[in-house]
Amino acid sequence: MDKKQVTDLRSELLDSRFGAKSISTIAESKRFPLHEMRDDVAFQIINDELYLDGNARQNLATFCQTWDDENVHKLMDLSINKNWIDKEEYPQSAAIDLRCVNMVADLWHAPAPKNGQAVGTNTIGSSEACMLGGMAMKWRWRKRMEAAGKPTDKPNLVCGPVQICWHKFARYWDVELREIPMRPGQLFMDPKRMIEACDENTIGVVPTFGVTYTGNYEFPQPLHDALDKFQADTGIDIDMHIDAASGGFLAPFVAPDIVWDFRLPRVKSISASGHKFGLAPLGCGWVIWRDEEALPQELVFNVDYLGGQIGTFAINFSRPAGQVIAQYYEFLRLGREGYTKVQNASYQVAAYLADEIAKLGPYEFICTGRPDEGIPAVCFKLKDGEDPGYTLYDLSERLRLRGWQVPAFTLGGEATDIVVMRIMCRRGFEMDFAELLLEDYKASLKYLSDHPKLQGIAQQNSFKHT
């Protein structure tokens, strides 16, 4: 062994990671690396880069969970090499998946299934769940039109201000999206404008039970009743899919009297995010159908399971089973009682923030985080005609300097001149943490008041409100 080899071996065995040769170079970013390096050095490089991400706990823009207990991490680790799609190889994980489907269907008042198993599936998130619900709507509509001898080349979907996944669905599956635009004084889909957009080519109506822009609910029951009258007048029968990405795991616990789910006969499917207020880690969504008739069988594929076969309906295939396992853990750990306590705590924080922020400026609130109003979000704008000497963009920028990611953005449709700020309250953002936000909020206002030349210069930032 020559001297260089000895030196290299000593470096490999004895050097600390910060004294290692490989850490003295810039990590490759454009070409596949030629040489290997020590695992601790590779980890250190990546770990250090991740410090440049924002602090997830201070991210008040996201709807997604940013806190998970230690047991969730353990279960995710145990399941990291189990492929969710392989039902035959991992039958117990598949059984847990089916249990979760039954539990969610029960939560949303689905009719009792004939064979004891509810109709639904886990997804990578609510966006995939929406895609699946939309596909089933289109297939059901096409069957009806073909049976009536009518053309099927111009399907349309009616909705209010929706998350971007519905725009993707419409484009990918060649469906005209008739989105009822936001306008001042009418920020959500209302029965009158909905009916004006419907015709015999409407595959379905999609209310958003927790609008991404503001947090308010689009209440399905008035829309449902309007569709009943529309059918009585025209003979046209239109289904509903409820996009309950956020509200699906809130209203059942904190506002059970809101009739939004399968208690409404036109509701054929519901989608929701497990990783939002379902409290699961990222990568978990659910879609449930009313019954077997609501899910066209030509969309279902059968795979081997316990010597027999089980139907699957998904866009994604290989992925870890950990998200489903973690969701089941949360269901077992918390139950209805625990979910009610956790969600109520988020609403209490939202109400406190709304009350305190109202004292700090000329604000008009669109959502105050009440359980009968929407999800635990606080959304507000500057009152018309008021000029406090700063914009909400300025305020958002100042808060970000303290680590808080609080989005300011324009509304959509015909309301693009309205700028709002939205604060999401969720598990892990407790009252004491909210008080720290308020202190930084007040400090930001003082700074903007003390430095008037800086006011109004912040540009619309890149926050994604959805």
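Placed from the backbone N, Cα and C atoms, the Cβ positions cover glycine too.
Original residues only.
On a predicted model such as this, the values are computed, not experimentally measured, just so you know.
If you look up Swiss-Prot, you'll see Thr62, Asn83 marked as substrate binding site. Taken from Swiss-Prot, the feature pyridoxal 5'-phosphate binding site covers Ser126, Ser127, Thr212, His275. Lys276 to Ala appears in Swiss-Prot as a mutagenesis experiment; the accompanying note says: Strongly reduces pyridoxal phosphate binding and increases stability of the polypeptide. Quoting Swiss-Prot on the mutagenesis of Lys276 to His: Abolishes pyridoxal phosphate binding.
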Reduced DSSP assignment, His275 (pyridoxal 5'-phosphate binding site): coil
Thr212 (pyridoxal 5'-phosphate binding site) versus recorded positions Thr62, Asn83, Lys276 - nearest by Cα: Thr62
Spatial neighbours, same chain, of Ser126 (pyridoxal 5'-phosphate binding site) - Cβ under 8 Å, 6+ residues apart: Gln163, Cys165, Asp243, Ala245, Ser271, Ala272, Ser273, Lys276, Gly285, Trp286
Nearest-integer angstrom distance between the alpha carbons (Cα) of Ser127 (pyridoxal 5'-phosphate binding site) and Thr62 (substrate binding site): 15
Ser126 (pyridoxal 5'-phosphate binding site) - helix vs strand vs coil (DSSP): helix
Per DSSP, three-state class assigned to Thr62 (substrate binding site): coil
C-beta crowding around Lys276 (mutagenesis position), within 10 angstroms: 28
Among Ser126, Ser127, Thr212, His275, the record's pyridoxal 5'-phosphate binders - longest CA distance, Å: 15
Ser127 (pyridoxal 5'-phosphate binding site), number of other Cβ atoms within 10 Å: 22
Least Cβ-crowded entry, counting other Cβ within 10 Å, from the binding-site residues listed as Thr62, Asn83, Thr212: Asn83
Cβ neighbours within the same chain of His275 (pyridoxal 5'-phosphate binding site) - under 8 Å, at least six residues apart: Cys64, Gln65, Gly125, Pro281, Leu282, Gly283, Cys284, Gly285, Gln323
